[in-house]
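Visitor: Residues or ranges marked as cortisol binding site in Swiss-Prot (evidence: experimental evidence): Gln246, Asp278, Trp384. Swiss-Prot documents Arg32 to Ala as a published mutagenesis change and attaches the note Loss of corticosteroid binding. According to Swiss-Prot, the mutagenesis experiment Pro36 to Ala carries the annotation: Increased affinity for corticosteroids. The annotation that Swiss-Prot gives for the mutagenesis experiment Gln246 to Ala reads: Loss of corticosteroid binding. According to Swiss-Prot, the experimentally introduced change Phe256 to Ala is described as follows: Loss of corticosteroid binding.
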Amino acid sequence: MSLALYTCLLWLCTSGLWTAQASTNESSNSHRGLAPTNVDFAFNLYQRLVALNPDKNTLISPVSISMALAMVSLGSAQTQSLQSLGFNLTETSEAEIHQSFQYLNYLLKQSDTGLEMNMGNAMFLLQKLKLKDSFLADVKQYYESEALAIDFEDWTKASQQINQHVKDKTQGKIEHVFSDLDSPASFILVNYIFLRGIWELPFSPENTREEDFYVNETSTVKVPMMVQSGSIGYFRDSVFPCQLIQMDYVGNGTAFFILPDQGQMDTVIAALSRDTIDRWGKLMTPRQVNLYIPKFSISDTYDLKDMLEDLNIKDLLTNQSDFSGNTKDVPLTLTMVHKAMLQLDEGNVLPNSTNGAPLHLRSEPLDIKFNKPFILLLFDKFTWSSLMMSQVVNPA
């Protein structure tokens, strides 16, 4: 299937609602009602976060955030979280939306065999609060989540419990969520995701070398730089000045590495949209390249209240929220935290796999070095969910 066709699926499910039956016209039409009217939800969210901290690494998982917002809407008297994701509740029922997220979660876990991905939501509430049984049953059924009672008055102990729970759920990959709470809360939702993949064409660890990464005009850091040569999907964009390549993971994961021209990061980020991805997909062609990509691990933590205040759902995270469908104790003050972690390395070498193409090719390859700030977009090709979006400013 071509990247252009995949882009059509992205148009239908930027917020992550697509099913295995999407290949048929009938099923496709049935899911158009679930597709958000704002198909650029993921890009808008990403662009906002980069604008807040343009000189820092940015990492989010749009599909994980979408699931968290949909889960919180269960039983809530307000529907702005679903509407902000683009759902028309006059055409699609809330039950259908939650069933689709349930199926999406299943598809991601079943289809991404080449990705080590731990994604989920954990709820923590005051010991004296009582959530309704119907709400607890729904979050477990649709989102495989649970609610744990802790003592927020002893915040040191409470934060340790939260961190340990997420550490256990991610098999030790995410060890720390947060230590401070900016404002009092009676209900904390932690949305987390860890991702690491196996490249379809893995890098050879023997070729990894220490090289310079130019953070800005005055700052340079040393990073382990992975190297391989071969035929890779490539495009040089003169309209939105950048170079980009696409690399697949084993299974259904795929990654777009986007290298803006000097001083053009803001221009390229502002141009990210469904139409831009569609255009790139049509113009990308295989090219012999010498590819240099830094090996790194980055993580980011966000207060969703700060992230979502421009998406018309900030009332969900304030004292004005009505969670009468969720708890017998209202009003309820909600804090939502998003924690994302990405590990990018050579990838485990599978039996019978090759460690990239030889470093010396007959034709003269193009050198592409990601040795300055770049953009990284990770998708699931089967559902075309936005797994990760990142601006990598300093991989050291």
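Backbone N, Cα and C define each Cβ position, glycine as well.
Unsubstituted: the structure retains its original residues.
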Visitor: Closest to Phe256 (mutagenesis position): which of the recorded positions Gln246, Asp278, Trp384, going by Cα position?
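Guide: Minimum Cα distance from Phe256 (mutagenesis position) across Gln246, Asp278, Trp384 lands on Gln246.
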Visitor: Measure between the Cα atoms of every pair in Gln246, Asp278, Trp384, the residues the record assigns to cortisol, and report the largest value in Å, rounded to a whole number.
Guide: 14
Visitor: Secondary structure at Trp384 (cortisol binding site) (DSSP, helix/strand/coil)?
Guide: coil
Visitor: Write down the Cα-Cα distance for Gln246 (mutagenesis position) and Asp278 (cortisol binding site), rounded and given in Å.
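Guide: Cα-Cα distance, Asp278 (cortisol binding site) to Gln246 (mutagenesis position): 14 Å.
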Visitor: In whole Å, note down how far the CA of Trp384 (cortisol binding site) lies from the CA of Gln246 (mutagenesis position).
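Guide: Computed Cα spacing between Gln246 (mutagenesis position) and Trp384 (cortisol binding site) is 14 Å.
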Visitor: Could you tally the C-beta atoms, other than its own, that fall within 10 angstroms of the C-beta of Gln246 (mutagenesis position)?
Guide: 19
Visitor: Ranked by the number of other Cβ atoms within 10 Å of their own Cβ, which of the recorded positions Phe256, Trp384 ranks first?
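Guide: Per the Cβ count within 10 Å, the most buried is Trp384.
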Visitor: Which number gives the other C-beta atoms within 10 angstroms of the C-beta of Asp278 (cortisol binding site), all protein chains shown included?
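Guide: For Asp278 (cortisol binding site), the count of other Cβ atoms within 10 Å is 17.
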